[in-house]
Amino acid sequence: MAFANFRRILRLPNFEKKRLREYEHVRRDVDPNQVWEIIGELGDGAFGKVYKAKNRETGILAAAKVIETKNEEELEDYMVEIEILATCNHHFIVKLLGAFYWEGKLWIMIEFCPGGAVDAVMLELDRGLKEPEIKTICRQMLEALAYLHSMKIIHRDLKAGNVLLTLDGDIKLADFGVSAKNVKTLQRRDSFIGTPYWMAPEVVMCETMKDAPYDYKADIWSLGITLIEMAQIEPPHHELNPMRVLLKIAKSEPPTLSSLSKWSPEFHSFLKTALDKNPETRPSAAQLLEHPFVKKASGNKPLRDLVAEAKAEVLDEIEEQGEAEEEEDSDMLSPKTKGVSQSTHVEIGKDIEREQVGNGIKPHSATSPQKTDSQADNYSQRRNNEVKNCPENGRPDAVNGKPDIIILNPLSSNLEPKRNSTAESYRGEEHSSASSQRQRSAQSAELVPNGSFDSPTRYFTNWSKRDSDSGSNSASESMDISMNLSADLSMNKETGFLSHRENRLHKKTLKRTRRFVVDGVEVSITTSKIIGDDEKKDEEMRFLRRQELRELRLLQKEEHRHQAQLTSKHSFQLEQMSRRFEQEMNSKRKFYDTELETLERHQKQQIVWMEQEHAFRRRDEAKHIKTEQERDHIKFLEQLKLRKKELKAHVEKLPRQQRRETMKVQMDGFAHKKQTEEQQFVNRQKEDLNLAMRVIVLENRKEIYNKEREFLNKKQQLLRDRESVIWELEERHLQERHQLVKQQLKDQYFLQRHELLRKHEKEQEQMQRYNQRMMEQLRLRQQQEKVRLPKNQKAEAKTRMTMFKKSLHISPSGSAAEQRDKIKQFSLQEEKRQKAERLQQQQKHEHQLMEMLAECDCNVRDLLQMQNEKCHLLVEHETQKLKSLDEHHIQLIREWRENIRPRKKAFEDELELKKEAQEMFFRLNEEVAGDPFLSNKPTRFYSFSSPEAS
C-alpha cells in the first residue's frame, strides 16, 4: 500500500511526459569509439566503469566514465555534472573533453590526471601527507572553491578521493556528480547528499529537516575534514558505520587532529576556523585564503615530490619466520625477558634508509626485525589503533600490510612503470593500482598502492616476548618441578601463549624498496615491516566500507531524483492551480464586465428612446397647445369684434351731433384697449405654453432620472455581486492553495519517510552483514584455535615430558620404578591438564560466542533505537510543520478578512459618490431647465453615464 502511494505521489500528468531533449554538451549522433580508443580500465565506480581512453586524432588521454542509463530521466540526472564541467574553466578543476550518448550509454570524457587521487597516493605510500604537502593542496583547493562558489556552484562531495594530482604538482577537483548549480550565490539547498564522513552538520540535519537549508559554506566544512583525512589517512569517525557517523557529526564537537605536537599551530588554527558548526560564522574560501596557514604556501614542489614518490619503482620482498628459528630465538631469551612479556605490548616499526647518489642506485639491506610474540587479539586491536592514529614524531605507521604479496624480482630501470589512475579520482569510490610492475599472488582481491616514507631515520621493531621453554636451574624435587611447570603453562595459557605461538609462525616481514627521482637526483627508500593475517582483514574492512559508501551513494542519487521529480510535480501543481485561479477570476470578471456592458448598452438605448419619445411628446404637446391657443386667440378676436360692434351700435343710438365725436373717442379707446388685451392674451398664452412645456420637461427629466437611477442601482448591484464573487474566489483560492500546499507537504514527508525507511533497511542489511561477518570470523578463529590446540598440546606435552625427564636425570631420587611411577603420574597430570585446557577453551569459545551474540544484539538495538529516533524526529517535525502551516493559513485568512472591511467600505463609498454625482448632475440640469431666460431654448437630455453628460 505504501509503495502504491509512493508511486501515486511521483506520478506526473501524461501530457507532461518529456520528449527527447537535445542537450548542449552531449552528442547523440557520434559513436565515442570512433573518436576515443579504450586502452585500459581504471576502476569500477558507483554508477559505471571508468576507462583510460586516448583520442584517435590528437592522442590526448582522458578518463572515460561510461554510465548505462535506462531512460531519459536517468540521463538528465548527469546533466548537472556535465554542465558544471563544461562551464568551469579553472586551473585546479578537471576539464570536460566531451560527452556522448550512444546506445543507451552516457560517455563522459574527463581530463586524465596521471598522479591519481590523494587518498590512493596515501594508500600507495602507507602514510598520511606531510604538512607542506597538505598546505599546498589546501591553497589550491581554496582557489578552486572560491572559483566554484563565484560560479554559484556547491561541490557537496569534497574529500581526498575527489582531489586528483598531476605530474606538474597541481591538483584537480573532480566528481561533480552530486554538485548543485544555483541561480543565486546565496541560494540554499536542502538535499541530503554527499559522503557521510565529510558532511557538514547543516547537511546532516537535512536528512530529517528540510526547513534549515545550507549554502556553499558546507564545502568549507568538507575541506576541513579532507585536511584531517590527508593528515591521518582516514577521516574522523572512520571506524563508525557510514550511516551511524551522521549522528556523531550532528551531536559531537568539531573534530581535531589526534596529535597536537606533530602539526603547526597554524594548521590547528585553520582547522578550528574551517570546522565551525555554525555556518553563519564559518568563513568563505576567499577569507580562508588570507589565513596564515595557506598564505605562506607558494609553489607546488611538495606535490611534485609526492607524485614522484608515489610513482616510484617498487621492489617487494617477503621474509617468512620459520618454526626452528622461533624456537632457537626462544631458547636464547632469559627469564627476565619472559617475565616482562606478561603485559602484551606490540610495536611495529620499519627500517628506512635513504641514500642519494649521482647516477645510480645502490642496493640497501633492511635491518631484520627482532622476532616477537604477542596475542593475536591484541595484535589486531593494536593494528586497528595504529590505523586511527599517526605517531607524533611524524614517522609513518606500519599499516595496511598485504598478506597475499609474494616475493618480487627487482625491477630494471629501463622498464616504464605501469600505472593506473583510480576510479576514485572520478567517482570517489574505488582505489586501483598505482604501483610499478609488480607480481602478486592470485588470491589478491585488488591492487593497492605500495608505500614509501619520507624520513631516513631507522625504525626498529621491538616486540615484547614470552617463551614457553624457560627451563629450571634449581635442584628441586620432581613433583615440585611438575607443579611449577603446570603452573607456568597455566599462566601461559591464560595469557594466550598457545594461540600466540601459532600466530607467531604465520608472521612475515615485508621489505620494500622504492626508487624515484627528485630534482634530477635518484633517491632510494627501503622500508621494512611485519605483516600478519590482520592485514588482509584491514583491507577487507576498507573494501566493505567502500561498498557501504557506494550503496549509500546510490540511495542518495535515487532519493535526489525522487525529490526532484516530486518538486517538479509540486511546482507544476502550483502553477496549474495559479493558472486555474487566474482563469476563474478572469472568467468571473469577464462575465460581470459583459453584464455591465450589456446593461450600459441597454441603458443608452433606453435613454435615447426615452429622449426621442420625450421630444415627440413635447412637439405634439406644443403643437396641441398652440392649436388650442390659436383657437382661443380667434375666439378672443371674435369677442373683440363683437364688442366693437356693440360699441358701434351703442354710439349709433346717440344724437347725430354727438355720434361722430363720440365714435371717434370710443373707437380710439377701444383700439387701445383691444391692443392691450390682445397683448395680454398672447402673453398669457405664451406663459401657459412655457409652463406646460416646463412641466412636460420636468416630467420627462424625472422619468429619465428615475430610469438612470434604476440603471445605476442595477449597475452597482452588479458591481457588488462582482466584488462579492471575487472575494469569495479569493477566499476559496486561499483555502484550496492551503489544502494543496498541505497535501504537498504530506507528500514530501511521505517521500522522506519512504527514503528513510529504505536507508534503514540498507543500514539493517549492512549491520546484518557486519554481524554475520564478525560471527564468521569468530567461528573461523575458534575453529583454527580448536585445530591448533591438539598439535600444540602434543608438542608442549613432549617438551614438558622431556624437561621432566631431564629434571629427574639432573636430580635423581628413588629407584627406577619410583621414577617410572613419577613419569606415569606426570603423564596423568598432563592428560588432566590438557583435558582441562580443552574444556577451558570450549568454555572460552562459548563465552566469546555469547559475548559476540550480545554485541551483535546490542549493535542491532542501538541501530534500531537510532532509526526510531530519526523516524520519531521526522514525524514530530512533520507535525510541527503542518501545525505551523495551519497557523499561517489561519493568520492569512484573518488578515485577508481584516483587509476586506476597508475594501468594502472604500467600494461602498465609491458607489455613494457616484450616486451623489448623478444627483448633482440632474439637479444642475433642473436648475438650467427652470431658468426663465433659457426656457425657450430646446432641451436635450443625455444619459448620466454617457460622455456627453459628463
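Backbone N, Cα and C define each Cβ position, glycine as well.
Just the original residues are modelled here, none of the noted substitutions.
According to Swiss-Prot, the feature domain 'Protein kinase' maps to 36-294, an assignment based on sequence analysis. Sequence annotations record features per position, and here Swiss-Prot assigns ATP binding site to L42, G43, D44, G45, A46, F47, G48, K49, V50, K65 based on sequence analysis. As annotated by Swiss-Prot, active site, proton acceptor applies to D157. According to Swiss-Prot, the mutagenesis experiment S482 to A carries this note: Decreased phosphorylation by plk1/plx1; when associated with A-486 and A-490. Among the mutagenesis entries in Swiss-Prot is S486 to A, noted as: Decreased phosphorylation by plk1/plx1; when associated with A-482 and A-490. In Swiss-Prot, the entry for mutagenesis S490 to A states: Decreased phosphorylation by plk1/plx1; when associated with A-482 and A-486. The structure shown retains the original residue.
Cβ contacts within 10 Å of G48 (ATP binding site), excluding its own Cβ and spanning all protein chains shown: 21.
Looking at D44 (ATP binding site) and D157 (active site, proton acceptor), their Cα atoms lie 18 Å from each other. In this structure, G48 (ATP binding site) belongs to neither helix nor strand by DSSP; it is coil. When pLDDT is averaged over the domain 'Protein kinase' (36-294), the result is 87. For the pair the residue listed as 'active site, proton acceptor' and L42 (ATP binding site), the C-alpha distance works out to 21 angstrom. For the recorded positions D44, D157, the ranking by surrounding Cβ atoms (within 10 Å, all protein chains) places D157 first.
For V50 (ATP binding site), the count of additional Cβ atoms within 10 Å of its Cβ stands at 28 [all protein chains shown].
All protein chains shown were included, and the count of other CB atoms within 10 Å of the CB of L42 (ATP binding site) stands at 26. In the three-state DSSP scheme, D157 (active site, proton acceptor) falls into the coil class.
When secondary structure is read from DSSP and collapsed to three states, L42 (ATP binding site) falls in the strand class.
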